[in-house]
Amino acid sequence: TAASSAFFPVPSADTSSRPGKLGNGPSSFSPLKPKSIPNGGLQVKASASAPPKINGSSVGLKSGGLKTHDDAPSAPPPRTFINQLPDWSMLLAAITTAFLAAEKQWMMLDRKPKRLDMLEDPFGLGRVVQDGLVFRQNFSIRSYEIGADRTASIETVMNHLQETALNHVKTAGLSNDGFGRTPEMYKRDLIWVVAKMQVMVNRYPTWGDTVEVNTWVAKSGKNGMRRDWLISDCNTGEILTRASSVWVMMNQKTRKLSKIPDEVRREIEPHFVDSAPVIEDDDRKLPKLDEKSADSIRKGLTPRWNDLDVNQHVNNAKYIGWILESTPPEVLETQELCSLTLEYRRECGRESVLESLTAVDPSGEGYGSQFQHLLRLEDGGEIVKGRTEWRPKNAGINGVVPSEESSPGDYS
């Protein structure tokens, strides 16, 4: 007890105590000494004030005793390196907030898209390559673009060809009205119309595949323009489809063919590529086809409003569907279209009623089938003449498309 009193000094005896009130205990402190009482309990002195003793000698304290915070303000702690540092909890919170914000921003900038076509083309509008002469656009095959055999339909392929052709003109800055006409063509009421189309399919993509379409234009004769396409698999680079077409100009008001004016030629010739066609021109003459020579006829075909394009005539891709209407069902079920040649004779309007005629081509060779087609008006006017070649389904790489590439150089 003597040792403890050295660490807990006691105030002077003149300080009065107020028993029973918290905070104002006795002014002096001494170890409690128990005293026996008759009932066996302990008796404690309430105001013991004896000075503490060490080794039998009394130890005195200064009269000032202990001072409380109410008596005098405490001196500020000395200025050291530690107590001048900022509040670490607040600093840590600020650093954490800044780090999380930076991480979120980085993730937004560095996010990697899942679709391959979005890596180079974030908005799906395509881009030009090889000094602006080749246009490239990627497409993902949707569920509504496949047929009963779970592969893309020929109409889907034709739509991709048309879409890239128009986007090419727009990206090159040659589209005045947003649909393929240059400014000089717009002034002269001229439009492009397709005269001939050849398509060769090596393999049809399936649902979920991503295809890359490359297209470019070249000169064709004195008053024509040739447009070629290559469609490949984005993952493997395999060439899926080759297509080539010839376009001529027509006056939108008179509906007559027109020569290419010099002003228009100066607009488009800088974009021409000096290259051979990706498909060798099929110059075989299409024989005459009528009701007597046809093996199958489908009548009463009429265009719907959705079949018309901005020039108020039937979309080119729609003709493919009408031609297939008269193809024998057993061919559609067991074979797939691998080659297509179409020659466009005249346009088809909204009020037209058409007939689709199909006949087996006797000159066909190979293990597949070949057919001749004619799409005509009820009065006999020819709209489209064509030839199709078919192969057994799932023939794949055994198709008619050659393995060598016929593109204008390295357009990567």
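Note: Cβ is positioned from N, Cα and C throughout, glycine not excepted.
Since this is a predicted model, take the numbers as computed values, not measurements.
Sequence-distant neighbours of ASP309 (mutagenesis position) (same chain, 6+ apart, CB under 8 A from its CB) are ASN315. Experimental mutagenesis is annotated in Swiss-Prot for ASP309 to Ala, Glu or Asn, with the remark: Loss of thioesterase activity.
Looking at Swiss-Prot, the entry for mutagenesis of ASN311 to Ala says: Loss of thioesterase activity. Residue density at ASN311 (mutagenesis position): 17 other Cβ atoms are found within 10 A of its Cβ, drawing on all protein chains shown. In the three-state DSSP scheme, ASN311 (mutagenesis position) is classed as coil.
Annotated active site per Swiss-Prot: ASN311 (among others), in sequence order.
Under the heading of mutagenesis, Swiss-Prot lists HIS313 to Ala and annotates it as follows: Loss of thioesterase activity. HIS313 (mutagenesis position) counts 20 other C-beta atoms within 10 Å of its own C-beta, drawing on all protein chains shown.
For HIS313 (among others), the entry in Swiss-Prot reads active site, with the evidence type similarity to another entry.
Spatially close to CYS348 (mutagenesis position) yet at least six residues away along the chain are PRO303, HIS313, VAL314, TYR319, LEU354, LEU377, ILE383, judged by Cβ distances under 8 angstroms. In the three-state DSSP scheme, CYS348 (mutagenesis position) is classed as coil. For the mutagenesis result CYS348 to Ala, the note given in Swiss-Prot is Decreases thioesterase activity 2-fold.
Record note (Swiss-Prot), mutagenesis CYS348 to Ser: Increases thioesterase activity 2-fold. The unchanged residue is displayed.
Taken from Swiss-Prot, the feature active site applies to CYS348 (among others), supported by sequence analysis.
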